[in-house]
Structure formats: structure tokens, C-alpha cells
Amino acid sequence: KTSTRTRCAFEVAARDQGAGATYLEPSASQIGHKESIKDTARVLGRMYDAIEYRGFGQEIVEELAKYAGVPVFNGLTNEFHPTQMLADALTMREHSSKPLNQTAFAYVGDARYNMGNSLLILGAKLGMDVRIGAPESLWPSEGIIAAAHAAAKETGAKITLTENAHEAVKGVGFIHTDVWVSMGEPKEVWQERIDLLKDYRVTPELMAASGNPQVKFMHCLPAFHNRETKVGEWIYETFGLNGVEVTEEVFESPASIVFDQA
């Protein structure tokens, strides 16, 4: 997949540590097209000390890791976004007076993909009070939920999944969301997703429902919070929404820590 923040973060980190970095863009690479993942892994593993992969299927990054012979970092797949979790955990720790195992956060929106899955597992592994607020049809898979509960038994984490957005955010210190339509999905799903998720928009009212005047808003970005992008303008013209998963008022408010997070 294409990338802005993930690519820049890895390249800056590598250079800060004195390492070199090569970027293979999707349109210029033969990975999976003329050369198998297995063969690509064995070639790149002989040239590089580590590989970061950002793409669609989790099985691809796992196959790279199996055959490369060097560390492989998951920069994002459809299922997980572990490097974003490092940033999210650090950001919550920086913006809270409590340790993470005494911190509550909620994720509201479509929770079936990488951010919903990863935040649920993150919270469970760190012993946090983690809530998912979404229609049941958009909850993480049964396997992900089971893994979260298994981790919670070891850490003392509290896991809540609810269809009530206000219930999900009550008492939390942080409210997370993400885009409602993921990269690669067709435009035709927008109407269905808006109908399902209109009550899970992060608005000033939802922030206030936390009952916490210090509650913070988080989003891994990019966000559709106004009409200043081609997609944002298309959404406004087609559906009449100025801002989708989060309103401009929340995104630009003092409660928003998305740029620290990014």
C-alpha cells in the first residue's frame, strides 16, 4: 500500500540510527507479480538487515518473515497495524497522569480492520480498560476477540464491546476512531457504511458523553474531517457530510492529539 507517515517514520528512524533505507513503491516492484513472495524474501534478506512491509494481506508479511532470514516489520496490513500501536501507546502514556494499566480508552467506528483489531489486542496486552463501540456486524472477528480475552486473563485488562457509542466512551481518557471505508474498498460501500455508523461519529456531544473534561481524541490519520481533500469534497457533494468519522470541531480542538500521535 502507499504510505506517508509510516514510510517517513521508518526512513527518519533509520537515518537517525545511521542506517540506509530503500523504498520499493507498489507500482515499481515485482513482488507477487513476476516474483513470488517467497523468492523475493530470500533475495531481499541477503541484501538488507531488516525489511518493513506495508500491504494488504497479513499472510504476505508472515511469508516474508518466514523466508527472509532477517527481521520483518509489519508496517500495516488489513488485519493489523502494530507499529501504529507503539505510537498510540506512547501518546496515551504522554497525555495521561495514570499508568497505562489504569487507563481507559474507547475505539468507535468500524472495528473489523487493522485499527480496531490492533487497539483491542493492545489494550488487552497492556492491562487497560478497552472498549469497542460499533454495530455488532462491524466488531472484530471472533478469533480476535478470543485472543483479547485470553490476553486480558493474564494482564487484568477489562474488555467491553457494545453497540452503544455513549456507553463505550463513558469515563474514558481517550477516544479513538478511524476512517469508515478502508483503502482498496469501492466507493459503493460509502452509503451502507454511513447508514451503519452515523451514530458513531466523534462529535463534541460524544466527547462530552465521556464525562471527562480532559478526554483526548485520537486518530491514526488520514482523517476525513472537512472538505479540504478530493475525497472529503466528494463525500460532501454525494452525502452532505462535512467531516465523516470526526467533525472538524473535534479534530481541530485542544482535545485532539492526532499530530502528536502521528
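Note that Cβ sites are derived from N, Cα and C of the backbone, with glycine treated the same way.
Although substitutions are noted, the structure shown does not include any of them.
Swiss-Prot has this to say about the protein:
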- 3-7, GLN30, ARG54, 81-84, 219-222, THR247: carbamoyl phosphate binding site (BINDING)
- ASN114, ASP178, SER182, MET183: L-ornithine binding site (BINDING)
- ALA21 to Val: In strain: INS MA3008 (VARIANT)
- VAL61 to Ile: In strain: CCUG 24846 (VARIANT)
- GLU136 to Gln: In strain: CCUG 24846 (VARIANT)
- ALA146 to Thr: In strain: CCUG 24846 and INS MA3008 (VARIANT)
- ALA151 to Val: In strain: CCUG 24846 and INS MA3008 (VARIANT)
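Features as recorded by Swiss-Prot, highlighted on the structure.
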{"residue": "SER3", "record": "carbamoyl phosphate binding site", "Cβ contacts under 8 Å, 6 or more apart": "ARG54, GLY75, LEU76"}
{"residue": "VAL61", "record": "variant position", "Cβ contacts under 8 Å, 6 or more apart": "TYR53, GLY55, VAL72, ASN74, THR77"}
{"residue": "PRO82", "record": "carbamoyl phosphate binding site", "Cβ contacts under 8 Å, 6 or more apart": "ASN74, SER118"}
{"residue": "ASN114", "record": "L-ornithine binding site", "Cβ contacts under 8 Å, 6 or more apart": "LEU76, THR77, ASN78, GLU79, PHE80, HIS81, GLN84"}
{"residue": "ALA146", "record": "variant position", "Cβ contacts under 8 Å, 6 or more apart": "none"}
{"residue": "ALA151", "record": "variant position", "Cβ contacts under 8 Å, 6 or more apart": "ILE121, ALA124, LYS125, ALA157"}
{"residue": "SER182", "record": "L-ornithine binding site", "Cβ contacts under 8 Å, 6 or more apart": "ASN78, ASP110, TYR113"}
{"residue": "MET183", "record": "L-ornithine binding site", "Cβ contacts under 8 Å, 6 or more apart": "LYS1, THR2"}
{"residue": "PRO222", "record": "carbamoyl phosphate binding site", "Cβ contacts under 8 Å, 6 or more apart": "THR4, VAL179, THR229"}
Other C-beta atoms that fall within 10 angstroms of the C-beta of GLU136 (variant position): 9
DSSP three-state assignment for VAL61 (variant position): helix
Secondary-structure category, per DSSP, in which ARG54 (carbamoyl phosphate binding site) falls: strand
Cβ neighbour count (within 10 Å, all chains shown) around ASP178 (L-ornithine binding site): 25
Which listed residue (ARG5, ARG7, ARG54) has most other Cβ within 10 Å, given these are binding-site residues: ARG54
Residue, out of the recorded positions ALA21, CYS220, whose Cβ gathers the largest set of other Cβ atoms within 10 Å: CYS220
Neighbouring C-beta atoms (10 Å sphere around the C-beta of GLN84 (carbamoyl phosphate binding site)): 25
L-ornithine site span - longest C-alpha distance across ASN114, ASP178, SER182, MET183, in Å: 12
C-alpha spacing of ARG5 (carbamoyl phosphate binding site) relative to ASP178 (L-ornithine binding site), in angstrom: 15
Pairwise CA distance, CYS220 (carbamoyl phosphate binding site) versus GLU136 (variant position), rounded so that it is a whole Å: 22
